[in-house]
Every structure is written in structure tokens, then in C-alpha cells.
Amino acid sequence: MLSSIKCVLVGDSAVGKTSLLVRFTSETFPEAYKPTVYENTGVDVFMDGIQISLGLWDTAGNDAFRSIRPLSYQQADVVLMCYSVANHNSFLNLKNKWISEIRSNLPCTPVLVVATQTDQREVGPHRASCINAIEGKRLAQDVRAKGYLECSALSNRGVQQVFECAVRTAVNQARRRNRRKLFSINECKIF
């Protein structure tokens, strides 16, 4: 079982990655938007009674930081690819930009697709044109993600589940990797 997990969040600017992290780690919602260049934090979580140190790496969605973003990918155990349900470009960019960047840097790391700002479906100027869950699940299948989740950092809906799923996904991936090592035959001798 992993004692520490590195979780990296990627996606376009202003899709709610930082708000999601702040809500999860401090149970507050940031009132003002502040673009992220690069930030990381950590929390201790428990899974099946075992304490795990969860490292959370918030990346810049802005293309101006494309060259330094891969530094945060090193040794990641799970990636959360985030888009806003109220921003079609952020949704399209998961397939057209983010998945290729992740796969070129982390070819074997599990990815979860996370729809953020789901409160916008109920209130807000974009509610009629918001991306629905069916479209999100289809995208997750198209990019071969391990799962699809929805959340709203503003209303604190689904936030806990996102990180529970991230931890469980990383742990399961590590177990599969260890099982393969255990059962792989490197050398065969006949006596």
C-alpha cells in the first residue's frame, strides 16, 4: 500500500482547479480568482484505516507556463484532468491538448476526468449551455480515463469524492503494478 500519493491537477485556466484544492484542504471557497503559476500542498487522508500523505499539485493552465508544467508531473501517481461544465473550450481542450500532454509525460499514470463548477448548471448565465454528465462520461471514455467525476467547489458538492477516488485509483494502480512484478518471470531455469 502506498504511504504517499502525488496527485496533479491539470486543465485550462479558470476552470476551478485551485478552488477545488482549497475547498478540499481548508473547507473554504476562495472568493477572488487568482491565476496559479505552480503550487503544491499536502494533507493526510485515511483509506481503509491506513494513513496516506496526499500531495496535491496545482498546475497553471495558461500556455505561457507550458515549458515548466512538466516539472510537476514527475512521479505523479494520479492526474485529475479538470474542465468547467460552463466552458466548452476547457472541455474540448481535455481531448485536444491536455490528454496528449499528460500521456507524453506520464504514459502509465491513471487519469480521472473531473467536471468542475457544476453549480453553473443550476444558476448562472451559462446554465442552458452547460456540458452535461453524459458528454463528460463520453469524453472520459474517449481519453481512456479511469473514471469521471463531477463537483462544485462553491457548493462543496462532490469535492470529497473526487479526492477519495483519486486516492483509491492511485492505490489500485500501485497494487496492479506490484502484482505484475510478483508474477513476472525474469529468468527461467530448467534443472
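Residue numbers in this text run from 1 along the chain shown.
Just so it is clear, glycine is given a Cβ too, placed from its N, Cα and C backbone atoms.
Where a substitution is noted, the model still shows the residue that was there originally.
The GTP binding site annotation in Swiss-Prot covers 11-18, 58-62, 116-119, and the record cites similarity to another entry as its basis. The annotation that Swiss-Prot gives for the mutagenesis experiment Y73 to F reads: Abolishes interaction with ZAP70; when associated with F-83. What Swiss-Prot notes for the published mutagenesis of Y83 to F is this: Abolishes interaction with ZAP70; when associated with F-73.
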Among T59, N62, T118, the one of these binding-site residues whose Cβ has the fewest neighbouring Cβ atoms within 10 Å: N62
Mutagenesis positions compared (Y73, Y83) - the one with the fewest other Cβ atoms within 10 Å: Y73
By Cα-Cα distance, the member of binding-site residues G11, A14, K17, T59, N62 nearest Y83 (mutagenesis position): G11
Where Y83 (mutagenesis position) sits in the secondary structure, as DSSP reduces it to three classes: strand
Among G11, N62, T118, which are recorded as binding-site residues, the nearest neighbour of Y73 (mutagenesis position) by Cα: G11
Packing count at A14 (GTP binding site) (other Cβ atoms within 10 Å of its Cβ): 17
Of G11, K17 (the binding-site residues), the residue whose Cβ has the fewest other Cβ atoms within 10 Å: G11
